[in-house]
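Participant: One structure is given below, represented as structure tokens, and several questions about it will come after.
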Amino acid sequence: FDGRNAAANDKASDLVALTVRGCCSHPACSVNHPELCG
């Protein structure tokens, strides 16, 4: 188990979560990605 990879994966998923929240607050983006915004 490589702790550095785990940390990198956590950072990547944090970035995705931030991007998803930003997308879902923009109607045009949330319409294009309904699977992200529910």
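Here the Cβ of each residue, glycine as well, is placed from N, Cα and C on the backbone.
Experimental mutagenesis at this site is recorded by Swiss-Prot as HIS26 to Ala, annotated: 1350-fold and 65-fold decrease in ability to inhibit alpha-3-beta-2 and alpha-6/alpha-3-beta-2-beta-3 nAChR, respectively. Here Swiss-Prot describes HIS26 to Asn as a published mutagenesis experiment; the accompanying note says: 1.4-fold decrease in ability to inhibit alpha-3-beta-2 nAChR and 6.4-fold increase in ability to inhibit alpha-6/alpha-3-beta-2-beta-3 nAChR. Record note (Swiss-Prot) on the mutagenesis of SER30 to Asn: In PeIA-5667; 33- and 270-fold increase in ability to inhibit rat and human alpha-6-beta-4 nAChRs, respectively (IC(50)=0.20-0.48 nM); when associated with V-28; R-32 and I-36. One mutagenesis experiment catalogued in Swiss-Prot, SER30 to His, is accompanied by this note: 14-fold, 11-fold and 10-fold increase in ability to inhibit alpha-3-beta-2, alpha-6/alpha-3-beta-2-beta-3 and alpha-6/alpha-3-beta-4 nAChR, respectively. One mutagenesis experiment catalogued in Swiss-Prot, SER30 to Arg, is accompanied by this note: 4.6-fold and 7.5-fold increase in ability to inhibit alpha-3-beta-2 and alpha-6/alpha-3-beta-2-beta-3 nAChR, respectively. Listed in Swiss-Prot as a mutagenesis experiment, VAL31 to Arg is described as follows: 2400-fold and 33-fold decrease in ability to inhibit alpha-3-beta-2 and alpha-6/alpha-3-beta-2-beta-3 nAChR, respectively. A mutagenesis experiment is reported in Swiss-Prot for this position, VAL31 to Ala, and the note states: 4.4-fold and 4.6-fold increase in ability to inhibit alpha-3-beta-2 and alpha-6/alpha-3-beta-2-beta-3 nAChR, respectively, and 2-fold decrease in ability to inhibit alpha-6/alpha-3-beta-4. One entry in Swiss-Prot concerns the mutagenesis experiment VAL31 to Leu. Its note says: 5-fold increase in ability to inhibit alpha-3-beta-2 nAChR and 1.1-fold decrease in ability to inhibit alpha-6/alpha-3-beta-2-beta-3 nAChR. Experimental mutagenesis is annotated in Swiss-Prot for ASN32 to Ala, with the remark: 2.4-fold and 1.7-fold decrease in ability to inhibit alpha-3-beta-2 and alpha-6/alpha-3-beta-2-beta-3 nAChR, respectively. Here the residue is the original one, while Swiss-Prot reports the published mutagenesis ASN32 to Arg with the comment 1600-fold and 2.7-fold decrease in ability to inhibit alpha-3-beta-2 and alpha-6/alpha-3-beta-2-beta-3 nAChR, respectively. In PeIA-5667; 33- and 270-fold increase in ability to inhibit rat and human alpha-6-beta-4 nAChRs, respectively (IC(50)=0.20-0.48 nM); when associated with V-28; N-30 and I-36. ASN32 to Lys appears in Swiss-Prot as a mutagenesis experiment; the accompanying note says: 2400-fold and 2.4-fold decrease in ability to inhibit alpha-3-beta-2 and alpha-6/alpha-3-beta-2-beta-3 nAChR, respectively. One mutagenesis experiment catalogued in Swiss-Prot, LEU36 to Ile, is accompanied by this note: In PeIA-5667; 33- and 270-fold increase in ability to inhibit rat and human alpha-6-beta-4 nAChRs, respectively (IC(50)=0.20-0.48 nM); when associated with V-28; N-30; and R-32. Looking at Swiss-Prot, you'll find the mutagenesis LEU36 to Ala noted as follows: 7.2-fold and 4.8-fold decrease in ability to inhibit alpha-3-beta-2 and alpha-6/alpha-3-beta-2-beta-3 nAChR, respectively.
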Participant: Neighbour count, 10 Å Cβ-Cβ cut-off, for ASN32 (mutagenesis position): what number do you get?
Facilitator: 11
Participant: State the count of C-beta atoms found within 10 angstroms of the C-beta of LEU36 (mutagenesis position), not counting that atom itself.
Facilitator: 14
Participant: Work out the three-state DSSP category of SER30 (mutagenesis position).
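Facilitator: Assignment for SER30 (mutagenesis position) reads helix.
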Participant: Identify, among the mutagenesis positions HIS26, SER30, VAL31, the residue whose Cβ has the fewest other Cβ atoms within 10 Å in this structure.
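Facilitator: If we count Cβ atoms within 10 Å for the mutagenesis positions HIS26, SER30, VAL31, the smallest count is at VAL31.
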Participant: For the C-alpha pair, I'd like the distance in angstrom between SER30 (mutagenesis position) and LEU36 (mutagenesis position), rounded off.
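Facilitator: With the alpha carbons as reference points, the distance is 7 Å.
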Participant: Looking only at C-alpha atoms, tell me how far ASN32 (mutagenesis position) is from HIS26 (mutagenesis position), rounded to the nearest Å.
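Facilitator: Taking the Cα atoms only, ASN32 (mutagenesis position) lies 10 Å from HIS26 (mutagenesis position).
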